[in-house]
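Colleague: In case it helps, Swiss-Prot gives these features for our protein:
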- ASN71, ALA72, ALA73, GLY74, ARG75, GLN76, ASN165, LYS215, TYR237, ASN238, ASN239, ASN240: NADP(+) binding site (BINDING)
- ARG75, GLN76, ASN165, THR166, THR167, LYS215, TYR237, ASN238, ASN239, ASN240: NAD(+) binding site (BINDING)
- PRO2 to Lys: Loss of function (MUTAGEN)
- GLY386 to Cys or Ser: Few, very slowly growing transformants (MUTAGEN)
- GLY386 to Asp or Arg: Loss of function (MUTAGEN)
Amino acid sequence: MPAEILSELPLRPAPRDIKIPNAMHNEERRHKHSRSSYSEMSPLMSRNNSLTWRPAKRPMPTPDKTIAVINAAGRQAASFIRVATAVGFHVRAQMRNLEGVVATEVSTNPNVTVLQGELYTKETPAESDKGQCVDVTKNGPISGIGVNDALISELFRGAQLAFINTTFYGDEERIGMALADAAKKAGVQHYVYSSMPDHHAYNKDWPSLPLWASKHRVEDYVKEIGIPATFVYTGIYNNNFTSLPYPLFCTDLQPDGSWIWQAPFHPNAKLPWLDAEHDVGPAILQIFKDGVKKWGGGKRIALAYEMLTPLEACEVFSRGVGRPVRYVRGPIEVKVKIPEGYRIQLEALEELFNLHNEDPEKQPPYFGDIELERSCPRAALELWEGPRGLEEYAREVFPLEEQANGLTWMIEEYDGGGGNNIGNNHNNHHQQEEHYQHQNGHQNGHNGINGHIVNGGVDSESEEEDSDSDDEGLVMRGNKRADEEWLA
């Protein structure tokens with residue numbers, strides 16, 4: 001039934017369309033880009049209005065080069081592979097095995113071709129030698145241990161670039177030279193080698209650190225054969241710190257929830273620091289992007305983003321983790337089974353950073369070359385300006401790595417170290433130094449072990465074992481990095 005019109009209500013005519021000059025159509029007003037601040041003739045209109053025609057997008061340039069990388073599950077290599085493949089490089093990566101989170105990450109990366117195997121070979125043992133293990137971590141030539149030339153040759157097939165960080169598994173010097181020879185034969189255009197110093201070459205009074213001296217000799221060989229090369233020297237890894245009983249960088253968890261770091265370094269001598277997992281990759285990538293024109297000719301680059309004394313390192317680490325961290329200058333304690341080659345390295349390191357030296361100015365430069373050390377962190381920041389410092393690492397990453405390694409302190413209640421204030425009690429350099437002096441004197445007077453590796457109950461004369469053994473003691477067994485090369 002039609003609605004009844006009440007005569008007492010006034011009738012209103014339907015509204016007319018009001019025409020406004022230059023008004024937009026309704027459908028245009030509804031579009032999110034229709035109210036552009038640019039005129040229709042503006043060349044920027046196509047950037048601000050999706051209704052206008054725009055040319056097809058140009059494809060992003062993708063690197064067409066392949067990079068050869070060894071020890072791909074190690075900290076330096078894995079960091080580099082992440083960033084290099086993210087921007088389109090292809091990587092040919094050698095790995096000892098495919099076990100662990102990092103190896104899985106690398107091997108499942110679509111831009112990575114994995115070559116699984118050792119860089120060394122072992123001869124079939126004679127009948128009289130069967131059942132005996134060979135320690136493949138010793139410095140220098142090892143009887144029965146050779147170089148896997150077939151794998152090395154295959155690694156460089158089709159590669160134009162190379163990032164090489166050798167380790168002490170096998171004869172590092174022979175392997176390093178074989179890698180350089182293969183790279184030259186393959187026509188590699190830029191060879192970046194992760195080197196370290198031979199301190200004895202800089203000062204005859206300084207001992208060589210065997211595992212570093214091997215790298216130094218490989219560096220000399222790379223220069224000798226004329227590959228376009230750059231050499232990077234990495235500082236102390238932030239992520240070396242662990243509550244697990246590994247030597248040199250063990251942060252020993254105390255009953256009150258604090259930590260003690262004991263090492264032979266002078267408490268007031270500056271040391272270079274680097275977050276290997278976060279910062280090596282971007283820095284190496286920039287070296288390749290800049291090319292040999294800028295970084296070739298055998299240039300050395302110190303990769304370190306902070307110069308901190310042990311006392312300063314403990315201070316910033318304490319701020320990050322929220323608990324007291326104290327430094328004790330003392331001998332390196334070895335409480336787990338370690339490869340013999342690494343044991344020899346630690347003994348030499350104690351001799352180099354002499355516990356009896358009371359003058360921080362007399363401590364040898366970590367990188368051997370004082371000028372290289374003075375370039376920190378300027379040279380590294382020229383490559384990568386977004387580093388993760390030790391404090392940030394301690395706050396954001398250290399608890400996660402500790403939990404992945406089976407530790408639980410981060411989820412347990414912490415009473416603040418018996419009510420002591422962290423800032424007042426442990427961020428004061430003078431109080432830390434008093435603690436260092438007391439501890440050092442105690443060990444000298446009672447233990448009689450100053451300047452020597454503390455055996456920790458491990459028989460150094462025990463039968464040498466192959467590095468493949470699951471009982472090395474230096475392979476983290478947690479989920480986070482079960483396969484990472486120690487200090488690689």
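Cβ coordinates come from backbone N, Cα and C, glycine included.
Unsubstituted: the structure retains its original residues.
Are these features on the surface or tucked inside, and what touches them?
Modeller: Other Cβ atoms within 10 Å of the Cβ of ALA73 (NADP(+) binding site), summed over all protein chains shown, number 28.
Reduced to three states, the DSSP call for ASN239 (NADP(+) binding site) is helix. Taking Cβ-Cβ distances under 8 Å and a sequence gap of 6 or more within the same chain, the neighbours of ASN239 (NADP(+) binding site) are ARG75, ASP275, ALA276, GLU277, TYR393, VAL397, PHE398, GLU401.
In this structure, GLY386 (mutagenesis position) belongs to neither helix nor strand by DSSP; it is coil. Around GLY386 (mutagenesis position), the same-chain residues at least 6 positions away in sequence with a Cβ under 8 Å from its Cβ are ASP279, PRO282.
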Colleague: Within 10 Å of the Cβ of ASN71 (NADP(+) binding site), how many other Cβ atoms can be counted across all chains shown?
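Modeller: For ASN71 (NADP(+) binding site), the count of other Cβ atoms within 10 Å is 23.
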Colleague: If you measure C-alpha to C-alpha, which of ASN71, ALA73, TYR237 (binding-site residues) come within 10 angstroms of THR167 (NAD(+) binding site)?
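Modeller: Near THR167 (NAD(+) binding site), where near means Cα within 10 Å, the binding-site residues are ASN71.
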Colleague: Over all pairs in ARG75, GLN76, ASN165, THR166, THR167, LYS215, TYR237, ASN238, ASN239, ASN240, the listed NAD(+) binding residues, work out the largest Cα-Cα distance in Å.
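Modeller: Overall maximum Cα spacing for these binding residues reaches 22 Å.
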Colleague: Across the listed NADP(+)-binding residues, ASN71, ALA72, ALA73, GLY74, ARG75, GLN76, ASN165, LYS215, TYR237, ASN238, ASN239, ASN240, what is the farthest Cα to Cα distance, given in whole Å?
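Modeller: That value is 22 Å for the farthest Cα pair.
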